[in-house]
Amino acid sequence: MNDQIKIRKATKEDWEKIYQLYNSLSDEDLYLRFFHLYRITEEDAKKIASNEDHVTFLAEVDGKVVGEASLHKDGEFSLVVHRNYRTLGIGTLLVKTLIEEAKKSGLSTVKFYTLPENTPMIKIGRKLGFKMRFYEDEVYGEMRLTERELNVNLATFSAP
C-alpha cells in the first residue's frame, strides 16, 4: 500500500482538500485531534495550508487527501489520518516526514500531546522511539533528535 501513498508539502491551494478532510472526520476523531469537538472553518483550513508559522504535509491516496500533519517552530506537531485509511502506515510516514523536516530546520526536539484514549497516536510514538509520559488527562511524547541519532549510532556500533 505504501506505493500508493504520496506524502507532500501542502500549498495554499490545498485548503479545500484540507477542509474536506476535516469535514469527513467523525466527532470522535475531531475530539481526539483537538481535545474537544471542533469543526474547522474555511479560514482554519486556509491557515493550515498557508505554512506561515508551521509546515504542513499531506498524505494522498489516489489523489485524495487522507491525512494531514503540521510541524510548528517549537517542534510541536499535530496529526490526523482519516479513519478509513488507518493501519496502512500513513500516520507513521507523516511523522517520519515531520522528523526529517525538523532536522532540516535545525530543531533539536519534536513533541506531541494527545489524549490517553488516542491509541493510534500513542502506538506511532512508541514505534518511532518517542519518550512517552502519561498523565491523567493527556499523553506527552518527545523525541530529542540529536539523542535519537546518537542512540541509533550506538545501537549499530559493534565492538571488535
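Here the Cβ of each residue, glycine as well, is placed from N, Cα and C on the backbone.
Keep in mind that what you see is a predicted model, and the values were worked out from it rather than measured.
With DSSP classes pooled into helix, strand and coil, the tally for the domain 'N-acetyltransferase' (5-148) is 61 helix, 44 strand, 39 coil. The domain 'N-acetyltransferase' feature in Swiss-Prot is assigned to 5-148.
The mutagenesis experiment ASP29 to Ala is recorded by Swiss-Prot, whose note states: Modestly reduces acetylation activity.
Here the residue is the original one, while Swiss-Prot reports the published mutagenesis TYR31 to Ser with the comment No effect on acetylation activity. For TYR31 (mutagenesis position), applying a Cβ distance below 8 Å and a minimum sequence separation of six or more within one chain yields LEU37, LEU115.
The note that Swiss-Prot attaches to the published mutagenesis ARG33 to Ala is: Reduces acetylation activity, affinity to albA1 11-mer peptide and has no effect on acetyl-CoA affinity.
Contacts of HIS36 (mutagenesis position) defined by a Cβ separation under 8 A and a same-chain sequence distance of 6+ are given as none. For HIS36 to Ala, Swiss-Prot lists a mutagenesis experiment annotated as follows: No effect on acetylation activity.
All protein chains included, TYR38 (mutagenesis position) registers 13 other Cβ atoms within 10 Å of its own Cβ. One mutagenesis experiment named in Swiss-Prot is TYR38 to Ser, and its note says Reduces acetylation activity.
Note on GLU42 (mutagenesis position): other Cβ atoms within 10 Å of its Cβ, all shown chains, come to 11. Quoted from Swiss-Prot, the note attached to the mutagenesis of GLU42 to Gln states: Modestly reduces acetylation activity.
Mutagenesis annotation in Swiss-Prot: GLU43 to Gln, described as Modestly reduces acetylation activity; the structure shown retains the original residue. Neighbour list (GLU43 (mutagenesis position), Cβ cut-off 8 Å, at least 6 residues apart, same chain): empty.
For the published mutagenesis ASP53 to Asn, Swiss-Prot gives the following note: Reduces acetylation activity.
According to Swiss-Prot, the mutagenesis experiment GLU68 to Gln carries the annotation: No effect on acetylation activity. Long-range Cβ neighbours of GLU68 (mutagenesis position) (same chain, at least 6 residues apart, Cβ-Cβ under 8 Å): ALA10, ILE18, LEU21, TYR22, ILE48, THR56, PHE57, LEU58, ALA59, LEU79, VAL80, LEU94.
Record note (Swiss-Prot), mutagenesis HIS72 to Ala: Modestly reduces acetylation activity. Modestly reduces acetylation activity, reduces affinity to albA1 11-mer peptide and has no effect on acetyl-CoA affinity; when associated with Q-76. Reduces acetylation activity; when associated with A-76. The unchanged residue is displayed. A simple way to gauge crowding: the CB of HIS72 (mutagenesis position) has 15 other CB atoms within 10 angstroms, across all the protein chains here.
Around GLU76 (mutagenesis position), the same-chain residues six or more apart in sequence whose CB sits under 8 Å from its CB are VAL110, LYS111, PHE112, TYR113, listed in sequence order. Among the mutagenesis results in Swiss-Prot, GLU76 to Ala has the note: Reduces acetylation activity, affinity to albA1 11-mer peptide and has no effect on acetyl-CoA affinity. Reduces acetylation activity; when associated with A-72. The residue drawn here is the original one.
According to Swiss-Prot, the feature CoA binding site maps to LEU79, VAL81, THR87, GLY89, GLY91, THR92, ASN118, LYS123, LYS127, an assignment based on experimental evidence. Listed in sequence order, the residues of the same chain lying 6 or more apart from LYS127 (CoA binding site) and placing their CB within less than 8 Å of its CB are THR92.
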Counting other Cβ atoms within 10 Å of each Cβ, which of the binding-site residues THR87, ASN118 scores lowest?
THR87
Check the Cα-Cα distances from ARG33 (mutagenesis position) to the binding-site residues THR87, GLY91, ASN118 and tell me which is shortest.
ASN118
Since the record lists ASP29, ASP53 as mutagenesis positions, which of them has the fewest other Cβ atoms within 10 Å of its Cβ?
ASP53
For ASP53 (mutagenesis position) and GLU42 (mutagenesis position), what Cα-Cα distance in Å is obtained after rounding to a whole number?
18
What's the CA to CA span in angstrom from HIS72 (mutagenesis position) over to GLY91 (CoA binding site)?
17
